[in-house]
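Student: Sharing the record's features from Swiss-Prot:
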- 50-105: domain 'F-box' (DOMAIN)
- K187 to A: Loss of plasma membrane tethering; when associated with A-189 (MUTAGEN)
- R189 to A: Loss of plasma membrane tethering; when associated with A-187 (MUTAGEN)
Amino acid sequence: MSFKSLIQDMRGELGSISRKGFDVRFGYGRSRSQRVVQDTSVPVDAFKQSCWASMPPELLRDVLMRIEQSEDTWPSRKNVVSCAGVCRNWREIVKEIVRVPELSSKLTFPISLKQPGPRGSLVQCYIMRNRSNQTYYLYLGLNQAASNDDGKFLLAAKRFRRPTCTDYIISLNCDDVSRGSNTYIGKLRSNFLGTKFTVYDAQPTNPGTQVTRTRSSRLLSLKQVSPRIPSGNYPVAHISYELNVLGSRGPRRMQCVMDAIPASAVEPGGTAPTQTELVHSNLDSFPSFSFFRSKSIRAESLPSGPSSAAQKEGLLVLKNKAPRWHEQLQCWCLNFNGRVTVASVKNFQLVAAPENGPAGPEHENVILQFGKVGKDVFTMDYQYPISAFQAFTICLSSFDTKIACE
């Protein structure tokens, strides 16, 4: 039997095992994609009957590598996820084979949404807004969002208005978008005016993160992060909007301080922190904590201008790319390379602000762009050093009404 036939036979058996023993539930398409990845395994009896149970490790690794290389786009990439769900040995091999998005430009497992995007190329996504239930859905889609092409569901966010702020709860499962869900991965919180936002991650990015309880002054130092710690609120970014001097037709002025990413990450040879494991904890079994980095900059104290305290601490700061005036259209324009088709004050492109001195070529690269393509449909393209989760939260901040800025 040829190697190609071997792989095809393996895929067929994986599909049979998947239908009988477990549900991958990493759906593709809007009608079926409102699901969350479940790290389930095949019943032992079902797998023992398979001829793949006794396959030599070297041959198994070779077969899995062939599958990973050939199934590089969704929905066929679900076969890679299926392989990881067979048993612990298969999972470990697949985890070694599947590279992070920074190197592979692929989103495979849920943890990929918390890892920096690829270098030098944008991951093309789009956001669908449901006005009736104040929910936002993030999809991975290489084609125009306005086409009939269904995208791969990634994240969901639900808006909750409070007396003094607004929260956007973010989940891996759009059917259960709440703080108490075990698929909760973070949130975005705005101030009363909707001009300043804080992005919270449910788990720390930096192993040296310090934890503080909101109703107590006790400080708990964590020398290393345990995968068993409860989900909390770790600030990883702060977003501020300023007065729009270009008027209502120009893009909003915004600045993003990335607490978890050093400014050197965008320089040649620079690196950004990368999470390796998602924590799925039921918040009902833990006390309510609120977590803060010891050196994080609070949203209320964010200064304006590029020479802020954030840059003095060596944090990455993202700022608006300056638009140009279009004489024919009589409006301010940005080059979205065809990814944005409808003029909107929400449209923006973000680049890295230089730490000191003049801007280098790395500060001209668009790290995140967001824009409107139809009613309640928006494109979101991002790249290294930010993750899909961070990009999604920044884009969510653009949906809020900002009377004080316009």
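Note: Cβ is positioned from N, Cα and C throughout, glycine not excepted.
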Student: Would you identify the secondary structure of K187 (mutagenesis position) according to DSSP, in three states?
Tutor: strand
Student: Output, ordered by sequence, the same-chain residues six or more apart from R189 (mutagenesis position) with a CB under 8 Å from its CB, or 'none'.
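Tutor: Result: C165, T166, D167, Y168, F197, T198, Y200.
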Student: Count the other Cβ atoms sitting within 10 Å of the Cβ of K187 (mutagenesis position), across every protein chain shown.
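Tutor: Within a 10 Å radius of the Cβ of K187 (mutagenesis position) lie 22 other Cβ atoms.
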Student: According to DSSP, how is the domain 'F-box' (50-105) divided among helix, strand and coil residues?
Tutor: 39 helix, 0 strand, 17 coil
